[in-house]
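For reference, the structure is listed below as structure tokens.
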Amino acid sequence: MKRSRTQYAEETEENDDFNPVYPFDPFDTSDVPFVTPPFTSSNGLQEKPPGVLALNYKDPIVTENGTLTLKLGDGIKLNAQGQLTASNNINVLEPLTNTSQGLKLSWSAPLAVKASALTLNTRAPLTTTDESLALITAPPITVESSRLGLATIAPLSLDGGGNLGLNLSAPLDVSNNNLHLTTETPLVVNSSGALSVATADPISVRNNALTLPTADPLMVSSDGLGISVTSPITVINGSLALSTTAPLNSTGSTLSLSVANPLTISQDTLTVSTGNGLQVSGSQLVTRIGDGLTFDNGVMKVNVAGGMRTSGGRIILDVNYPFDASNNLSLRRGLGLIYNQSTNWNLTTDISTEKGLMFSGNQIALNAGQGLTFNNGQLRVKLGAGLIFDSNNNIALGSSSNTPYDPLTLWTTPDPPPNCSLIQELDAKLTLCLTKNGSIVNGIVSLVGVKGNLLNIQSTTTTVGVHLVFDEQGRLITSTPTALVPQASWGYRQGQSVSTNTVTNGLGFMPNVSAYPRPNASEAKSQMVSLTYLQGDTSKPITMKVAFNGITSLNGYSLTFMWSGLSNYINQPFSTPSCSFSYITQE
């Protein structure tokens, strides 16, 4: 049921798009109960949006002001009768032109117009077949898969890029885009581009043929190149051969020489094998001679000298005493010399060790007993307290015989003889004085080398040390490691010597074991270190260290004196100035 648009004239402007076609709702069709009008058709009609009947059309048909019309392009218009017409002012591009009679097409050869149709004039190999432009081909040009092709046979070929190429093999190749012939001597390409043979003497080219001029013994015959031979050269089975007689012989292709001793072949050279006494010198076989032999006018003789001479074909030895050569060479011996069978009959000294003699190393020495000593290489009498040498060098009672000994001083005397064995026997002189002052001992010490390495410091002698070891009563132990020898002077001071009173209790002179625990070499307070100078020279500093109870046994005591820093004074004598030290006593 249609409704008049006017009955809704009083509606507000927002309802101006009211659709008078059922279901009348212009705003929201999602809730419209779709009831399709019975007059819709898919031929030119459509329901869009739902519930609304509309025309279904496409360009050039459009609506304009609610009316169907057409989109008109350039050159098209509607006349007064509503008919489509073409205007005369159509814009065209070449080859078209707009004339009063209509559109005109301009063309040029090979295009033409025949029977009011545009056509194409052709000339072989082009043609038109079945209204198509075609190409007339003949081998080797072909048409394959609508493409021009080229049929090839070897050595021509086409590569993957469609390029025509030439298959080559040696000696042909391509150089600089030109076909090139590779040659090896003697073939060459001459300046004219022709292939020729390079020749060198004796080969040459004559009458366009290779020829070989020959000289004796070569010759050219109808059979070919040959050689003229004479004895001992022959030709056997087409090969040169050599006729030989002993000692020459040929084996296979080798000429050899048969040899027998003493001839040999060494390094492809014939040589003479020589035995003892013979040698080859230059090109001569000569006699080899050693020391004592010579040649005199081509005769080998004995060359003698130094007490030897020849007489009657014999060598004679002339000797003087103590030698004897009357039979075998021997040595005349005097008293005290014998041959020692146990040492391969070496000559040795025959001494009586019971009469005060002894061996010291390889030397005969005096075996000094008690009361005797050595000083500066001399045997001397050891004088005790109260004894002196008078003006006649006789032993006499000294004025100090009534001098009491000092129980507060232990010493070695102020200038003792060598009394220490450090590197070798009796090689040093130790001067030591210990004076007790209440609970303190003040000491003076010096050490002087008298022989061996201590007179000539070696690179291995970097430190010199002296050990004095005492037992639990403070008595000096004269065995190792004590450096003082058993016969050294040591005891209470009496005048300038040592008292005959034996030290039975020296604890008042011993380092305190509470202050210097034993052993204690690593504890700083158990050491006394001072700077001194080698030989008293202030340009030669060395270090002296005194260690207290450093190497002692369980119940004993010790004093150790060490001088270090000697490596800077190689080959110089070792001697130290007097140095003082102090320590706390045991009692």
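A Cβ is built for glycine as well, from the same backbone N, Cα and C atoms used for every other residue.
Modelled residues match the original; the substitutions are not represented.
In sequence order, T373, F374, N375, R380, K429 make up the list of same-chain residues 6 or more apart from P417 (mutagenesis position) whose Cβ falls under 8 Å from its Cβ. Here Swiss-Prot describes P417 to E as a published mutagenesis experiment; the accompanying note says: Loss of interaction with CXADR.
Long-range C-beta contacts of P418 (mutagenesis position), restricted to its own chain and to partners at least six residues apart, with a cutoff below 8 Å, comprise F374, N375, L426, D427, A428, K429, V450, K451. Per Swiss-Prot, mutagenesis P418 to E is noted as: Loss of interaction with CXADR.
According to DSSP, P418 (mutagenesis position) is assigned to coil rather than to any helix or strand.
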